[in-house]
Amino acid sequence: MSWPTDSELNSIKEAVAQMSGRDKGEVRVVVAPYRICPLGAHIDHQGGTVSAMTINKGILLGFVPSGDTQVQLRSAQFEGEVCFRVDEIQHPIGLANKNGASTPSPSKEKSIWGTYARGAVYALQSSKKNLKQGIIGYLSGSNGLDSSGLSSSAAVGVAYLLALENANELTVSPTENIEYDRLIENGYLGLRNGILDQSAILLSNYGCLTYMDCKTLDHELVQAPELEKPFRILLAFSGLRQALTTNPGYNLRVSECQEAAKVLLTASGNSELEPTLCNVEHAVYEAHKHELKPVLAKRAEHYFSENMRVIKGREAWASGNLEEFGKLISASGLSSIENYECGAEPLIQLYKILLKAPGVYGARFSGAGFRGCCLAFVDAEKAEAAASYVKDEYEKAQPEFANNLNGGKPVLICEAGDAARVLL
């Protein structure tokens, strides 16, 4: 594996040793990779079937048990120091606690990046996990990749969970941690996303496509027997970095999907079922889709067509057919634009540029599509040429955004990654 490097690990350990006064050899490091979703865009929150894999970039959290209940955190990317205790009861952001006070909101807390650490404690407390040890930790993300549509938030949440569990000698399964990270984002932060991100980060294996049913939580690691050609993952950044929780578009789309499900279930005599699209049979959708308002019809069409693309994509990956896999990715991108109606103009331009780049099998938005980056699968031998082409064309299309991107690197060439883990 090309990430993390020995140099990166050593730097993290030195920072924690300096903070804690402990020997560098005592420092443990959580490796929490970022994820991409080749197929399965925007359907995890509806119980759909999704695919994902991690990349060789992500979050590193060096830590030692604090020896008491204190949590002390610093970050390579963000200012300030986060300090609190694991025996403090954490409450969802904005909700009043028993004393009438409220948990600090992200806009008011000095070190807002610490909200995910508090959220991890909230999730573990909510799950009746007994936390007696805090951590002294140093957090470092891959430069320029936060808020880029690669689920850095889920990776951070997973990192804090694994560190706290390790420090407290808790045995927790990946499936349980998927639920705990969901509690951070849904319960603590109020974000209405699904479980794709944390599932990919916790379940992926190098070289495999993670295939997951978000209704049953069943998952499969699909190994490609022999790909036709080596591939790389291209990440092209738009320059839009607005945090997901401040954009009403995401939660609005979730509500629209639920409303579409409600109409279809009522029309088919199944109104007692939870209004999520996974509870609507495809035949029911075909029979009653004409009853949906135009906007709701588009959301439902994206869900059902994307589910089918995931199924076909699994078959293409398992047979080593990258060209077919790529075509499905591009079709997913088009449906995200036309049916799910997400993607600001810079992202749409990036998507179109990637489709014309040399060696690209397929491309689509990464993340929610309201900010961040686009991803592409590309022939390994043509990855450099593709990156150069995308950089040049995007600079012409969006010079203001392109000139302020990712430390001068608007396009990154990545490889597949592995699951989140603790290095002792």
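Sequential numbering from 1, following the chain as shown.
Each Cβ is built from the backbone N, Cα and C atoms, and glycine gets one as well.
Here the original residues stay in place, and none of the substitutions has been built in.
Database features, via Swiss-Prot:
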- Ala41 to Glu: Loss of activity (MUTAGEN)
- Asp146, Ser147, Ser148, Gly149, Leu150, Ser151, Ser152, Ser153, Ala154, Ala155: ATP binding site (BINDING)
- Asp197: active site, proton acceptor (ACT_SITE)
- Tyr250 to Phe: Loss of sugar specificity (MUTAGEN)
- Ala368 to Ser: Reduced phosphorylation activity (MUTAGEN)
Of the recorded positions listed here (Ala41, Leu150, Ser152, Ala154, Tyr250), which is spatially closest to Asp197 (active site, proton acceptor) when Cα positions are compared? Ala154
Which residues in the same chain, at least 6 apart in sequence, have a Cβ under 8 Å from the Cβ of Leu150 (ATP binding site)? Tyr34, Arg35, Ile36, Ile55, Lys57, Leu235, Ser366, Gly367, Gly372, Cys373
For Ala154 (ATP binding site), the number of other Cβ atoms found within 10 Å of its own Cβ: 29
Consider the recorded positions Ser152, Ala154, Tyr250 and say which one has the Cα lying nearest the Cα of Ala41 (mutagenesis position). Tyr250
